[in-house]
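Novice: One structure, as structure tokens, below. Some questions next.
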Amino acid sequence: MDSPEKLEKNNLVGTNKSRLGVCGWILFFLSFLLMLVTFPISVWMCLKIIKEYERAVVFRLGRIQADKAKGPGLILVLPCIDVFVKVDLRTVTCNIPPQEILTRDSVTTQVDGVVYYRIYSAVSAVANVNDVHQATFLLAQTTLRNVLGTQTLSQILSGREEIAHSIQTLLDDATELWGIRVARVEIKDVRIPVQLQRSMAAEAEATREARAKVLAAEGEMNASKSLKSASMVLAESPVALQLRYLQTLTTVATEKNSTIVFPLPMNILEGIGGISYGNNKKVTAKA
């Protein structure tokens, strides 16, 4: 932001405090006399209506009258010596066309945006710049390119609000001398090459697949831990094994299947288990 001394030096408003002088007063009285002589016709030429959202900057013999804008309402403009300029104080929408930008990581992209601003000082907007709207438009383009050129592509895609706020601050500071207040800056669209879009899509797909595989592996590991815990509980409690057997029979009986399953009774299973256990002991003894 410029220092107060620099702003005062570049500010053309109020730098000339000299009065009209003798010739100026003579012309003033002649103009006033002309208005009185042509009175009722001069009313239509000298009285101007300024709307609520407008202000009028009146130049009398080339100097801004009273160093401030007039309006709203009726204002008096003297013939031949007064010239006035209307200034609209409503918010202006400035669309920034797509700008070719080379990011910090050497990626070419096109970015467009929109700037909302309004004139808060009509005198500064008229006296300090030739065309305030054109100047603001060109400054918004260059500021957008300069700010985005210092960012990487990922920063532009993920940090639009921060970048827009930075652009707004720079524009607001630069246009203060012109009587402009920047209300908001928005980045509308970021266009990247098609080849880069495909690369980013492939990278995102690979990341999703890797994440899905990790989740599946974690699920299998948790399931195996649960099965191990359940098998240990059933091994320690024969009653629990019998209850599980009965639950399985109930489930099979309630399902409408074309295949009929005849489960073996528990005593037969226990007998088979006992025979197998005895054979294992004999083999161990012979060994």
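Glycine is treated like the rest: Cβ placed from N, Cα and C.
For all the noted positions, this structure keeps the original residue and models no substitution.
As annotated in Swiss-Prot:
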{"type": "MUTAGEN", "residues": "Pro40 to Ser", "note": "Mis-localization predominantly to the cytoplasmic compartment"}
{"type": "MUTAGEN", "residues": "Arg90 to Ser", "note": "Abolishes STOML3 modulation of mechanosensitive currents"}
{"type": "MUTAGEN", "residues": "Val190 to Pro", "note": "Reduced oligomerization. Does not sensitize mechanically gated currents"}
Novice: Just how many other Cβ atoms lie inside 10 Å of the Cβ on Val190 (mutagenesis position)?
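Specialist: Counting Cβ neighbours of Val190 (mutagenesis position) within 10 Å gives 17.
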Novice: Does DSSP give Pro40 (mutagenesis position) helix, strand or coil?
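Specialist: The residue in question, Pro40 (mutagenesis position), is helix (DSSP, three-state).
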Novice: Using a Cβ-Cβ cut-off under 8 angstroms and a sequence gap of six or more, which residues of the chain neighbour Arg90 (mutagenesis position)?
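Specialist: When sequence neighbours closer than 6 are ignored, Arg90 (mutagenesis position) has Tyr53, Arg118 within Cβ distance under 8 Å.
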Novice: In which DSSP state, out of helix, strand and coil, do we find Val190 (mutagenesis position)?
Specialist: strand
Novice: Pro40 (mutagenesis position) has how many other Cβ neighbours within 10 Å of its own Cβ?
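Specialist: Counting Cβ neighbours of Pro40 (mutagenesis position) within 10 Å gives 6.
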Novice: State the three-class DSSP label for Arg90 (mutagenesis position), counting H, G and I as helix, E and B as strand, and everything else as coil.
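Specialist: In three-state terms, Arg90 (mutagenesis position) counts as coil.
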